[in-house]
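Novice: Below are the structure tokens for one structure; questions will follow.
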Amino acid sequence: MSFRFGQHLIKPSVVFLKTELSFALVNRKPVVPGHVLVCPLRPVERFHDLRPDEVADLFQTTQRVGTVVEKHFHGTSLTFSMQDGPEAGQTVKHVHVHVLPRKAGDFHRNDSIYEELQKHDKEDFPASWRSEEEMAAEAAALRVYFQ
């Protein structure tokens, strides 16, 4: 079974957690090691269109995923980001939360991560994507934490 993420079909091999209403997947072009996404299962374009139970599940799942990626990738902090609508930088028309484990000094300016996320979401060159094998291996390593 594949997962819908906006205009994309996501292979189960890159999904490391599925809850009743959400799923988490590795990123094909991470801004930092461990940069993952958490999405509602239902393809909803804007945050205000989520039902209350979907909001609760999305953020409970995001919290669980954040704890795992911070530990697995030896982070000391987390950045959570959501672009809600085109003027906010949303390029995939499906609500999603970026979860990024952080370390001291990972960016010259701490807030540069937001500039990198903006560039990340606009640059869509398959040549810069990770291989399916690399993504599947990372998803498998993260999946262990949720079994």
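Heads up, residue numbers simply count up from 1 along the chain you see.
Even glycines carry a Cβ here, placed using N, Cα and C.
Per Swiss-Prot, the features are:
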ACT_SITE  H96  active site, tele-AMP-histidine intermediate
BINDING   H8, N27, Q83, G89, Q90, T91, V92, H98  substrate binding site
DOMAIN    2-109  domain 'HIT'
MUTAGEN   L25 to W  Reduces affinity for substrates and impairs apoptosis. Strongly reduces affinity for substrates and impairs apoptosis; when associated with W-10
MUTAGEN   H35 to N  50% decrease in catalytic activity. No loss in substrate binding
MUTAGEN   H94 to N  75% decrease in catalytic activity. No loss in substrate binding
MUTAGEN   H96 to G  Total loss of catalytic activity. Rescuable with free imidazole
MUTAGEN   H96 to N  Total loss of catalytic activity. No loss in substrate binding
MUTAGEN   Y114 to A  Impairs induction of apoptosis. Strongly reduced affinity for substrates
MUTAGEN   Y114 to F  Loss of phosphorylation by SRC. Impairs induction of apoptosis
MUTAGEN   Y145 to F  No effect on phosphorylation by SRC
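Provide an account of the burial state, proximal residues and distances for the features listed.
Specialist: Of all Cβ atoms in the shown protein chains, 24 besides its own fall within 10 Å of the Cβ of H96 (mutagenesis position). According to DSSP, H96 (mutagenesis position) is assigned to coil rather than to any helix or strand.
The DSSP secondary structure for N27 (substrate binding site) is coil.
Cβ neighbours of L25 (mutagenesis position) (same chain, under 8 Å, six or more residues apart in sequence): F3, F5, I10, V14, V15, F16, V36, L37, C39, A139.
The Cβ of H35 (mutagenesis position) has N27, H98, V99, L100, P101 as same-chain neighbours under 8 Å, each 6 or more residues away in sequence.
Long-range C-beta contacts of H94 (mutagenesis position), restricted to its own chain and to partners at least six residues apart, with a cutoff below 8 Å, comprise R4, F5, G6, C39, P40, P43, V44, E45.
Under the DSSP three-state reduction, Y114 (mutagenesis position) is assigned to helix. Listed in sequence order, S81 are the same-chain residues six or more apart from Y114 (mutagenesis position) with CB atoms under 8 A from its CB.
A helical conformation is recorded for Y145 (mutagenesis position) in the three-state DSSP classification. Other Cβ atoms within 10 Å of the Cβ of Y145 (mutagenesis position), summed over all protein chains shown, number 15.
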Novice: Filter the binding-site residues H8, Q83, G89, Q90 down to the ones within 10 angstroms of H96 (mutagenesis position), Cα to Cα, kept in sequence order.
Specialist: Q83, Q90
Novice: Within a 10 Å radius around the Cβ, which one of these binding-site residues has the most neighbouring Cβ atoms: H8, H98?
Specialist: H98
